[in-house]
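Here's what Swiss-Prot has on this protein:
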type    : residues                                           : note
DOMAIN  : 55-286                                             : domain 'Dynamin-type G'
MUTAGEN : G65 to R                                           : Abolishes ATP-binding and localizes to cytoplasm
BINDING : G65, Q66, Y67, S68, T69, G70, K71, T72, K220, W258 : ATP binding site
MUTAGEN : V203 to P                                          : Greatly reduces oligomerization and interaction with RAB11FIP2
MUTAGEN : K315 to R                                          : Abolishes sumoylation and localization to tubular structures of the ERC, impairs fast recycling activity from the ERC, no effect on homooligomerization; when associated with R-511
DOMAIN  : 444-532                                            : domain 'EH'
MUTAGEN : W485 to A                                          : Abolishes interaction with RAB11FIP2
BINDING : D489, D491, D493, M495, E500                       : Ca(2+) binding site
MUTAGEN : K511 to R                                          : Abolishes sumoylation localization to tubular structures of the ERC, impairs fast recycling activity from the ERC, no effect on homooligomerization;; when associated with R-315
Amino acid sequence: MFSWLGTDDRRRKDPEVFQTVSEGLKKLYKSKLLPLEEHYRFHEFHSPALEDADFDNKPMVLLVGQYSTGKTTFIRYLLEQDFPGMRIGPEPTTDSFIAVMQGDMEGIIPGNALVVDPKKPFRKLNAFGNAFLNRFVCAQLPNPVLESISVIDTPGILSGEKQRISRGYDFAAVLEWFAERVDRIILLFDAHKLDISDEFSEVIKALKNHEDKMRVVLNKADQIETQQLMRVYGALMWSLGKIVNTPEVIRVYIGSFWSHPLLIPDNRKLFEAEEQDLFRDIQSLPRNAALRKLNDLIKRARLAKVHAYIISSLKKEMPSVFGKDNKKKELVNNLAEIYGRIEREHQISPGDFPNLKRMQDQLQAQDFSKFQPLKSKLLEVVDDMLAHDIAQLMVLVRQEESQRPIQMVKGGAFEGTLHGPFGHGYGEGAGEGIDDAEWVVARDKPMYDEIFYTLSPVDGKITGANAKKEMVRSKLPNSVLGKIWKLADIDKDGMLDDDEFALANHLIKVKLEGHELPNELPAHLLPPSKRKVAE
């Protein structure tokens, strides 16, 4: 009796099994989330329906900034080659959105042709009309960097009302559409002329739901002296603090991202370190792409649930016959109270609600009589997806991540800093002396020997206790000194001879100069007397 109840329970408890994360996301979206979105007209308010290409596409990087901040030059620097449609200059040059993607041959696909290609994730952009599509192209070219990621170049954000209106399409809305679908948003600022216009501020605010994807690049930093750079950096952080309302500080990378000589080379080491950090962040995108798509689907599901509660509440409050227009105005004006009631009744976080002002503007143009009442079954299916199916997919995400190499983006600028003497940190810190014929520690060994013979060596060795008295003078923490001891005690006898003691002091010097210690002792640091022992 009532066997259907048991079947429904079993279905809820046993999540679906998927072969890949991409396949799982597609099936969950189409079977569980899309029906809720369509029932409550989610796509008219927030975001168009997702398609297969949205789940299958490569990670995308969106570049945003005012004109002449170096967005197009940054892409050229990454690729180490020109791309079709590229224009660079001090004036506003890029007047189109350019999707730079991998292709067998160099060429440009115009926007109207691009939005009908089911293999590209841009089909829903046709909603922005011809004014936008005439300013949207895809630049295809064969490049090893583009085998792993795609890059979206955007028009420079201009100051002034005329420039904003004359675009003919909603620039902020287009950027928001891209922001939902990309893996990384890079905001570029020019260190030489730092200025955040009102239009740029509005764009950054429009991207506020995607702070986790945002990174900031302070470009052209080689054009100013160190003292000025500190002031510019401080001014940028202060300005961003007023625009981006998050307690966390957005990561800012300082550098000069082009292939020309540095104008003021004082901060070369800083620029190199910052460039490596940014490259590592971009290189992590393919590895984390599945997790990002899963995260975006969860975010979308939470918004769709809240949207369903809002629409059904408005439907419930509407009279069936008379006074509909007045009631509609009253409900729109009192939307904040409806938000508060839904928040209390359903224990929903305030951060899950859509922007109040924007929602009120959108509701003005809607016919409330066409809204649907609350359908619990649709919400239960989405809750079940979030509670069970997503957990199952998380396991699959970890499996896929573990099978991928750590650095997947290859070629272009990423290749030049990996190998040889121009690799980051080559010949510095523990790598100093890597190409020398002589043991690098031998330079300072006479000084270390003087200390060694004051520590009462027995049979040419000092005890761990005596070595510790000397090593703690460096004021390094015990955890660091313990690692140095482990690296220096090559024969593992718990004592140090003069070569091992000199090596320990060399490693202390490396650490005090701000470099990281290696996990294993490099071959060039092995004392000549110990090289046969190590073999």
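Cβ atoms are placed via backbone N, Cα and C, with glycine included.
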Same-chain neighbours of the Ca(2+) site, Cβ within 8 Å of the mean position of the Cβ atoms of D489, D491, D493, M495, E500 and not counting those residues, run in sequence order as K461, A488, I490, K492, G494, L496, D497
K220 (ATP binding site) falls, by three-state DSSP, under coil
Integer Å value for the Cα distance linking K71 (ATP binding site) with G65 (mutagenesis position) is 7
Rounded Cα distance in angstrom between W485 (mutagenesis position) and E500 (Ca(2+) binding site) is 9
One of the recorded positions G65, Y67, K315 has its Cα closest to the Cα of D493 (Ca(2+) binding site), namely G65
K511 (mutagenesis position) falls, by DSSP collapsed to helix, strand or coil, into helix
Quick note, T69 (ATP binding site) and V203 (mutagenesis position): C-alpha atoms separated, nearest Å, by 16
CB neighbours within 10 A of D489 (Ca(2+) binding site), counting all protein chains shown, number 18
V203 (mutagenesis position) and K511 (mutagenesis position), compared by Cα position, are separated in whole Å by 43
